[in-house]
Structure formats: C-alpha cells, structure tokens
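Enquirer: Sharing a structure with you now.
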Amino acid sequence: MELGSCLEGGREAAEEEGEPEVKKRRLLCVEFASVASCDAAVAQCFLAENDWEMERALNSYFEPPVEESALERRPETISEPKTYVDLTNEETTDSTTSKISPSEDTQQENGSMFSLITWNIDGLDLNNLSERARGVCSYLALYSPDVIFLQEVIPPYYSYLKKRSSNYEIITGHEEGYFTAIMLKKSRVKLKSQEIIPFPSTKMMRNLLCVHVNVSGNELCLMTSHLESTRGHAAERMNQLKMVLKKMQEAPESATVIFAGDTNLRDREVTRCGGLPNNIVDVWEFLGKPKHCQYTWDTQMNSNLGITAACKLRFDRIFFRAAAEEGHIIPRSLDLLGLEKLDCGRFPSDHWGLLCNLDIIL
C-alpha cells in the first residue's frame, strides 16, 4: 500500500515523502498491533491518543490507568466483520467494467490463455472495509483469473476470501498483521510447492512469497511481494528488488517465472540497481508501455487518500522470465481494474489493480 511528477510547492514535497502521513500511520498501527497482539483499530486509538509515538502508546496499552473511568475509555477489540464476500457469484459494482468476451472464456477453457490479477487491496484502511472488499471480490469473480496476487491482506479480508472462494487455493506470506497472498484456481493451477523468503532487514514485515505450479503442462514459478514503502526506505527497497531478481534467476530453466506485486519502485531506483537482467522483462515495457495502464497509484484520479497533490507512480509491476524453451507463454495484454467508485463513494483500493492476459502456445 501505499510520487513522477507532482505540482510545485506542497505537491513537490508530497512526492519527496513518497507516501502520505496517513499511510505511515497505518504502518505504525500494524507494528503496534503485532507487538500488542491487538486489533488494528485498537492500535490506532492508542497511537492517536499518544501523538503517534510508539513507545508512549505501548506503555499506555500495557500499563493502563487503574481508575475505573479510565478503564471504561479503553477501546474494545473489534471483532471480525460478520458479512462475508462471495467470490464465486457476486455481481460487480462497476457498471462500466467490460466483461470477459466469450472468445476469452473459450480460450481459458481450452488452455490457450492464462490470466492473472495483482492488486494492493489496502487492507490497512479500515474505512468502508466490507464495501471495498466486496468491490475487489466482484472484480475477481467477474474476471475469474487463474492466479491472483494480493498485497496488504489483513486477517478479516483473508477470512472473506478463505470462506467464500472455495474454487481457489490460497497461500499467504503470513497470518498476522498484514501480508501478501497468492490465490490459485483449483481447476487450472496445480500447486507443487511453496516457500517464503524473508527480507532480513525489513522494518515493515515484508517478505517474498513463491509458489511452484503447473498450468496446462507448463511449469511456472509465481512470486509476489510488497516491497518496502516510502522514499526514506529506498535503499532497503532496492535490496529487496535485488533479492527478487536473484530468486527469479535461480528458478529452474524449464519454468516460466512471473513476479507480480506492489514494488513501490521509482524508475530511477531500478536504474540504480543496474536495470533488469537481460532475460527478465517488465511486462508493461514489453507490451510497448501502454499509457492507459501506466500509473497504478494515481492521487489525481483516485480520491481514497484525500491527497490534493496530483501524483502518479507505477508502483505495481509484473516481471516475466520465459522458460529456456521460449515461446510457451507470452504476455498479451495489460489493463487496470477498480477505476469506478463504489456506492460508498470510494474506490476499492488506493491502488488500481492490474489484469494481465498471457497466451499459452499449445
């Protein structure tokens, strides 16, 4: 979760920060909740009451005032929402979203096309969470991709998915705080193995989630991550990118390797890392840098964060390494998801999702 060109003055300052204050506070909430083993809403209350100073807030939580009146003011842990999202049959709330054409349905059925969605679903934003979760899940049900890569999943969101998406197998990078997830359509994608690679110096609970699968006789290695956030953590983010690329290089030559996730990358950071290896491509660049799906974090178009500065960045990216015997799987198209506001007046996430279709050469 989570500027580029921004407007002058305050807008330029917003880009230098790389992420608004509200986002930093959500990360503090996650850290607090992890330490205190409490709900994120409880963490937010204690941090806000203590001027967002972690140590003061934790002391307040673990050593509350003994007066009865003070105890009564302590917020109760908020239980998991009782309404669950049905991934399998819910109508999309985006009336303008074009549906999959019959030819694409046929291509999926006969195995000549492979589809994926990657989306930072902004689970740390608790406002309108149930409505936004329904919005995200309606897109997943509409497009029914073979693989779904999600970032910023939180336990209640995971429960939505786990309880109502029986047609998908879900692998997560963690089970507490916030984490990534990979969802595999059981009818097409056969899981062979999975692994989690820790980022040893992360300050934000980040890691690399990998699964090895088989699709229509093709061996694939699928990866997702949520790289370190904010401008101030660029060095750590670049180290994490290097780990991702190294892992992609180490995958068996017989496998097609796909990484999809929220990289938080600025183009200059990729350049500073030496660029991508010769055998790994950025799918957006491979497809000719289409303008319609360039920016996945766009505060001019997306009002969820309430930022006045017009900031556009391509945080969410897909990296692709073909198998040694090239030509079996080829990226074909890329589109944005989640561009319409929901009935609650907000978008499903502060990020747009990415829908990628790939051709399988039979």
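Cβ coordinates are placed from backbone N, Cα and C, and glycine is handled just like the others.
At each noted site, the model still has the original residue.
This is the feature table in Swiss-Prot:
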- Asp262: active site, proton donor/acceptor (ACT_SITE)
- Asp122, Glu152: Mg(2+) binding site (BINDING)
- Thr88 to Ala: Abolishes function, but retains ability to interact with SMAD3; when associated with A-92 (MUTAGEN)
- Asn120 to Ala: Strongly reduced phosphodiesterase activity (MUTAGEN)
- Glu152 to Ala: Loss of phosphodiesterase activity (MUTAGEN)
- Tyr178 to Phe or Trp: Strongly decreased phosphodiesterase activity (MUTAGEN)
- His351 to Ala: Loss of phosphodiesterase activity. Delayed poliovirus replication in host cells (MUTAGEN)
Enquirer: Using a 10 Å radius around each Cβ and counting other Cβ atoms from all shown chains, which of the recorded positions Asp122, Glu152 yields the largest count?
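Expert: Comparing the recorded positions Asp122, Glu152, the most crowded Cβ belongs to Asp122.
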Enquirer: So which recorded positions out of Asn120, Asp122, Tyr178, His351 end up within 10 angstroms of the residue listed as 'active site, proton donor/acceptor', measuring C-alpha to C-alpha?
Expert: Asn120, His351
Enquirer: List the Cα distance (Å, whole number) between His351 (mutagenesis position) and Tyr178 (mutagenesis position).
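Expert: Taking the Cα atoms only, His351 (mutagenesis position) lies 16 Å from Tyr178 (mutagenesis position).
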Enquirer: Rounded to a whole number, how many Å is the Cα of Asp122 (Mg(2+) binding site) away from the Cα of Tyr178 (mutagenesis position)?
Expert: 10
Enquirer: Can you tell me the three-state DSSP label for Glu152 (mutagenesis position)?
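Expert: Glu152 (mutagenesis position) sits in a strand per DSSP.
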Enquirer: Which secondary structure state does DSSP assign to Asn120 (mutagenesis position), in the simple three-class scheme?
Expert: strand
Enquirer: Just the number: how many Å between the Cα atoms of Tyr178 (mutagenesis position) and Glu152 (mutagenesis position)?
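Expert: Just about 5 Å between their Cα atoms.
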Enquirer: Between Glu152 (mutagenesis position) and Asn120 (mutagenesis position), what C-alpha distance do you get in Å?
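Expert: Given the Cα positions, Glu152 (mutagenesis position) is 6 Å from Asn120 (mutagenesis position).
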